[in-house]
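Reviewing the structure listed below.
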Amino acid sequence: EDIPQPPVSQFHIQGQVYCDTCRAGFITELSEFIPGASLRLQCKDKENGDVTFTEVGYTRAEGLYSMLVERDHKNEFCEITLISSGRKDCNEIPTEGWAKPSLKFKLNTVNGTTRTVNPLGFFKKEALPKCAQVYNKLGMYPPNM
């Protein structure tokens with residue numbers, strides 16, 4: 001018999017922010033994690049779109065962040081958005097292709113006290129020269145070819 005679980009009163013959303021040194025739109029072996037980046041977590045009611053929760057967080061060492069979310073936000077749509085990078089040489093917020101400036105998700109599958117989300121990345125101004133080798137290993141063409 002299924003026993004209904006009590007609503008979660010608080011939990012953590014955690015993830016990482018990285019510098020996309022190859023401007024690939026995903027983590028590569030040359031990516032570097034960014035301490036000191038800021039992000040915003042915002043949840044909205046799925047019925048009327050009203051904002052129900054907003055929190056700003058900052059990355060620590062290894063680009064890790066963890067934000068405490070108060071109360072249950074089941075059946076709401078939430079989004080984590082990049083605000084600013086901790087690195088001047090890697091602060092371009094991606095807007096097209098595979099890379100996105102934000103990550104959208106629903107909080108209806110929270111089990112326990114932590115929810116880990118996919119990493120978000122800032123683009124380096126220009127790709128590192130070694131990136132051609134990375135793309136070659138992956139069997140891909142570098143962007144802008």
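Including glycine, each Cβ sits where the backbone N, Cα and C put it.
Heads up, this one's the original sequence, none of the swaps are in it.
In this structure, HIS12 (variant position) is part of a beta strand by DSSP. Here the residue is the original one, while Swiss-Prot reports the natural variant HIS12 to Tyr with the comment In Ole e I.4.
Quoted from Swiss-Prot, the note on natural variant CYS19 to Gln is: In strain: cv. Bella de Espana; variant 2. Under DSSP, CYS19 (variant position) is assigned to a strand (E or B) in the three-state scheme. Here CYS19 (variant position) comes close to SER31, GLU32, PHE33, ILE34, SER85, ARG87, CYS90, GLY121, PHE122, LYS124: these same-chain residues lie at least six apart in sequence, with C-beta atoms under 8 angstroms from its C-beta.
Swiss-Prot lists ARG23 to Cys among its natural variants, and the accompanying note reads: In strain: cv. Bella de Espana; variant 2. For ARG23 (variant position), other Cβ atoms within 10 Å of its Cβ number 21.
As a published mutagenesis entry, PHE26 to Ala appears in Swiss-Prot alongside the note: 70% loss of IgG binding. Counting every protein chain shown, the number of other Cβ atoms lying within 10 Å of the Cβ of PHE26 (mutagenesis position) is 15. Secondary structure at PHE26 (mutagenesis position), as computed by DSSP, is coil.
Listed in sequence order, the residues of the same chain lying 6 or more apart from ASP50 (mutagenesis position) and placing their CB within less than 8 Å of its CB are LYS44. Swiss-Prot documents ASP50 to Ala as a published mutagenesis change and attaches the note 60% loss of IgG binding.
The note that Swiss-Prot attaches to the published mutagenesis TYR65 to Ala is: 70% loss of IgG binding. Over all protein chains present, the Cβ of TYR65 (mutagenesis position) has 22 other Cβ atoms lying within 10 Å. For the recorded site, TYR65 (mutagenesis position), the DSSP three-state label reads strand.
Record note (Swiss-Prot) on the natural variant LYS106 to Ile: In strain: cv. Acebuche, cv. Arbequina; variant 1 and 2, cv. Hojiblanca, cv. Loaime, cv. Lucio, cv. Menara; variants 1 and 2, cv. Picholine marocaine, cv. Picual; variants 1, 2 and 3, cv. Rowghani; variants 1, 2 and 3 and cv. Zard; variant 1. In Ole e 1.0102, Ole e 1.0103, Ole e 1.0105, Ole e I.2 and Ole e I.4.
Here Swiss-Prot describes ASN108 to Ser as a natural variant; the accompanying note says: In Ole e 1.0103.
Where Swiss-Prot documents GLN133 to Ala as a mutagenesis experiment, the accompanying text is: 50% loss of IgG binding and 40% loss if IgE binding. Cβ contacts within 10 Å of GLN133 (mutagenesis position), excluding its own Cβ and spanning all protein chains shown: 13.
Secondary structure at GLY139 (mutagenesis position), as computed by DSSP, is coil. Within 10 Å of the C-beta of GLY139 (mutagenesis position) we count 6 further C-beta atoms, all protein chains included. For the mutagenesis experiment GLY139 to Ala, the note given by Swiss-Prot reads: 30% loss of IgG binding and 90% loss if IgE binding.
One entry in Swiss-Prot concerns the natural variant ASN144 to Asp. Its note says: In strain: cv. Bella de Espana; variants 1, 2 and 3, cv. Rowghani; variant 4 and cv. Zard; variant 2.
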